Amino acid sequence: MTLSPEKEHVRPRDAADNDPVAVARGLAEKWRATAVERDRAGGSATAEREDLRASALLSLLVPREYGGWGADWPTAIEVVREIAAADGSLGHLFGYHLTNAPMIELIGSQEQEEHLYTQIAQNNWWTGNASSENNSHELDVKVSATPTEDGGYVLNGTKHFCSGAKGSDLLFVFGVVQDDSPQQGAIIAAAIPTSRAGVTPNDDWAAIGMRQTDSGSTDFHNVKVEPDEVLGAPNAFVLAFIQSERGSLFRPIAQLIFANVYLGIAHGALDAAREYTRTQARPWTPAGIQQATEDPYTIRSYGEFTIALQGADAAAREAAHLVQTVWDKGDALTPEDRGELMAKVSGVKSLATNAALNISSGVFEVIGARGTHPRYGFDRFWRNVRTHSLHDPVSYKIADVGKHTLNGQYPIPGFTS
């Protein structure tokens with residue numbers, strides 16, 4: 001195949017010999033020490049992304065026959081949560097990487113699956129996302145894909161919110177055919193080298209949270225897409241959603257990963273607050289106690305935080321097992337399978353969003369005024385959750401659950417459901 005990014009990376013270990021959750025936990029411990037400083041600085045988490053590359057976790061979902069870990073979805077979800085607990089931006093980046101790679105299997109050919117999975121595993125490739133545009137609505141795709149005589153395309157335009165594009169090796173991109181050919185108006189998906197001439201990831205990401213996700217824009221100027229880099233036929237990705245085919249599993253999987261990024265951040269906030277309350281918080285004098293850990297209202301708050309997380313964690317793990325069950329059905333997937341999964345994931349997304357927002361803001365009540373000093377960085381937890389939880393309105397996820405419960409309706413397959 002023609003798809004072969006110029007840079008290669010030596011795979012440092014046999015992934016099958018390690019516990020991926022333990023590997024992630026070890027990395028998280030290292031990153032936790034610099035998380036506040038890096039959040040304040042923004043920019044790119046270059047060193048930390050190289051840590052992930054060296055760990056071989058980038059091939060977590062790559063089947064073992066292609067050299068990867070061959071991990072199941074419940075394990076992958078746990079890894080995302082461990083990483084996000086230490087650093088929301090890194091959890092975000094790794095989560096997007098995990099949503100990108102299965103696109104190969106969901107809509108690509110067997111040859112593409114074998115080639116790309118093998119390359120990801122052997123060279124520890126990062127995958128980047130270039131699907132969204134800053135237009136009137138999510139289906140208003142304007143990056144043009146002009147067909148070429150050899151069956152490929154030429155891309156022109158700008159994508160936005162390209163999480164992980166900068167520093168990636170493989171870029172997943174969508175374009176719309178805008179010529180007078182029979183393909184006019186069709187959306188094509190492709191996996192191309194990020195280093196391809198004409199691809200420019202820009203340093204223009206600016207938000208209150210997720211500051212090290214490189215989620216800025218990416219320009220495409222006369223970018224050649226080779227025929228064997230095109231994933232599926234024109235409109236294959238769109239039709240998969242309309243017909244509830246296996247390719248439409250991309251969305252419930254992505255939504256579940258997002259939910260677990262939030263839960264990881266909530267765990268990180270709770271852990272950091274607990275340590276502060278135990279070691280630095282002062283008791284409230286009128287309470288007549290000797291230590292802040294004896295305050296009945298503080299104790300109640302920690303109880304409420306923990307209970308909220310227990311419920312959301314349990315729901316998330318149950319949904320991860322359902323993802324695996326549905327994934328294993330392959331082409332035998334039914335619209336009912338897909339609908340039940342999306343309804344379940346919608347509930348998890350709501351639980352995780354609310355729990356993470358409440359905990360990341362509520363911890364300030366148990367650490368006290370001194371804990372608001374920037375050196376502690378407690379605000380980063382809320383900023384990270386608040387920023388990404390606006391990806392798609394959680395109110396619509398709640399409505400999806402309500403429609404399913406009351407009227408037996410499944411969420412309508414789409415790019416956010």
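Cβ coordinates come from backbone N, Cα and C, glycine included.
The noted changes are left out; the structure has the residues it started with.
Predicted, not measured: the structure shown is a model, and the values here were computed from it.
The Cβ of His160 (FMN binding site) has 17 neighbouring Cβ atoms from other residues within 10 Å, across all protein chains displayed. What Swiss-Prot lists as FMN binding site is Tyr96, 129-134, 159-163, Arg282, 369-370, His391.
Asn129 to Ala appears in Swiss-Prot as a published mutagenesis result, with the remark: Loss of catalytic activity. Long-range neighbours of Asn129 (mutagenesis position) (same chain, six or more residues apart, CB within less than 8 Å of its CB): Tyr96, Thr99, Asn100, Cys162, Ser163, Gly164, Ala165, Leu171, Phe172.
For the mutagenesis experiment Arg338 to Ala, the note given by Swiss-Prot reads: Loss of catalytic activity, does not form tetramers. Counting only same-chain residues at least 6 apart in sequence, those with a Cβ under 8 Å from the Cβ of Arg338 (mutagenesis position) are Ser244, Ser248, Leu249, Pro252, Val326, Tyr410, Pro413. According to DSSP, Arg338 (mutagenesis position) is assigned to a helical segment.
According to DSSP, Phe415 (mutagenesis position) is assigned to coil rather than to any helix or strand. Looking at Swiss-Prot, the entry for mutagenesis of Phe415 to Ala says: Decreased catalytic activity, still forms tetramers.
Here Swiss-Prot describes Ser417 to Ala as a published mutagenesis experiment; the accompanying note says: Nearly wild-type catalytic activity, still forms tetramers. In sequence order, Arg251, Gln255, Met342, Ser346, Tyr396, Lys397, Asp400, Pro411 constitute the residues six or more apart from Ser417 (mutagenesis position) in its chain with CB-CB distances below 8 Å.
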Residue among the binding-site residues Ala130, Cys162 whose Cβ has the most other Cβ atoms within 10 Å: Ala130
DSSP three-state assignment (helix, strand or coil) for Tyr96 (FMN binding site): helix
